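Feature annotations, courtesy of Swiss-Prot:
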type	residues	note
BINDING	TRP68, ARG74, GLN76, SER77, LYS142	CDP binding site
MUTAGEN	TYR107 to Phe	250-fold decrease in kcat with (S)-HPP-CMP as substrate. Does not affect the KM for (S)-HPP-CMP
BINDING	ASN109, ASP125, ASP129	divalent metal cation 1 binding site
BINDING	GLU127, ASP129, ASP143	divalent metal cation 2 binding site
MUTAGEN	LYS142 to Ala	10-fold increase in KM for (S)-HPP-CMP
ACT_SITE	LYS142	active site, proton donor
Amino acid sequence: MTEAASEGTESFAFGAVVERRDELDGRPWISYPVRVVADTPELVAVHLSHGTRLTFGDDPFSWGPHPWQLFGDRWQSAGILQLHRPGRGHSVWVLRDADTGAFREWYVNVEAPWRRTPTGFSTLDHEIDLVVPADSRTLRWKDVEKFEERARIGHFSPEEATAIRAEAADVAREIAAGEQWWDTRWSRWEPPAGWNALLQSFETEGS
């Protein structure tokens, strides 16, 4: 059984509306509904629609308010596909141009391996990101300084910080060698008709 299935729930069906959340201090820091594209031992893929409602946990949190809270309670960018290989400490976001819808870049979000819950998936962002433009294998590291500051002030233990750095470095090497685990054809994936409708919450939409 994969780590993403560790709590014993069954795989979610294609099109199911589930909760995707970051959990901090034992409670949701941010959560939002997504639609399931794939849920297998090798791949979990979910779609976040433009305009989806974002729900933020009530302060105080040890890391402060979630940074997305500055931008309101809706996902304002184009819809995105999030790809996760169970057990790995990152997900890959397929980012598109907001105006044209054209594939723009792979955005590797370093985070805790997704943990399956009865309502969806739980993780926690680890700050470091890798950005790979559509026309290049050349990647750009992002927010390393933020991660190192969190490590310095104790938001990550020394062991956790070492593991996070290693995960980011492993993904960077895989990309540079053209050996990334995800299928690049996902850059051409389009959501089915009706999936761009606004999602308010996983409870109401998934019932």
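Using N, Cα and C of the backbone, Cβ positions are placed for all residues, glycine too.
The noted changes are left out; the structure has the residues it started with.
Values in this document were obtained by computation on a predicted structure and should not be read as measured data.
When each of the binding-site residues GLN76, ASN109 is scored by how many other Cβ atoms sit within 10 Å of its Cβ, GLN76 comes out lowest. Long-range Cβ neighbours of LYS142 (mutagenesis position) (same chain, at least 6 residues apart, Cβ-Cβ under 8 Å): ILE128, ASP129, LEU130, VAL131. Using a 10 Å Cα-Cα cut-off around ASN109 (divalent metal cation 1 binding site), the binding-site residues TRP68, ARG74, GLN76, SER77, GLU127 reduce to GLU127. Spacing of TRP68 (CDP binding site) relative to ASP125 (divalent metal cation 1 binding site) is 12 Å (Cα to Cα, whole number). What surrounds the divalent metal cation 1 site, by Cβ distance within 8 Å of the Cβ centroid and not counting ASN109, ASP125, ASP129, is the set HIS90, SER91, TYR107, VAL108, VAL110, GLU111, HIS126, GLU127, ILE128, ASP143 from the same chain. Cα-Cα distance from ASP143 (divalent metal cation 2 binding site) to SER77 (CDP binding site): 19 Å (rounded to the nearest whole number). Around TYR107 (mutagenesis position), taking its Cβ as the centre, 17 other Cβ atoms fall within 10 Å, counting all chains. Of all the binding-site residues listed (ASP125, GLU127, ASP129, ASP143), ASP143 has the fewest other CB atoms within 10 A of its CB.
Secondary structure from DSSP puts GLN76 (CDP binding site) in coil. Same-chain residues at least 6 positions away in sequence with a Cβ under 8 Å from that of SER77 (CDP binding site) are, in sequence order, HIS50, LEU95, ALA98. The CDP-binding residues named in the record, TRP68, ARG74, GLN76, SER77, LYS142, extend over a maximum Cα to Cα distance of 23 Å. Counting only same-chain residues six or more apart in sequence, the Cβ atoms lying under 8 angstroms from the Cβ of ARG74 (CDP binding site) belong to GLY51, THR52, ARG53, LEU54. Reduced to three states, the DSSP call for ASP143 (divalent metal cation 2 binding site) is coil.
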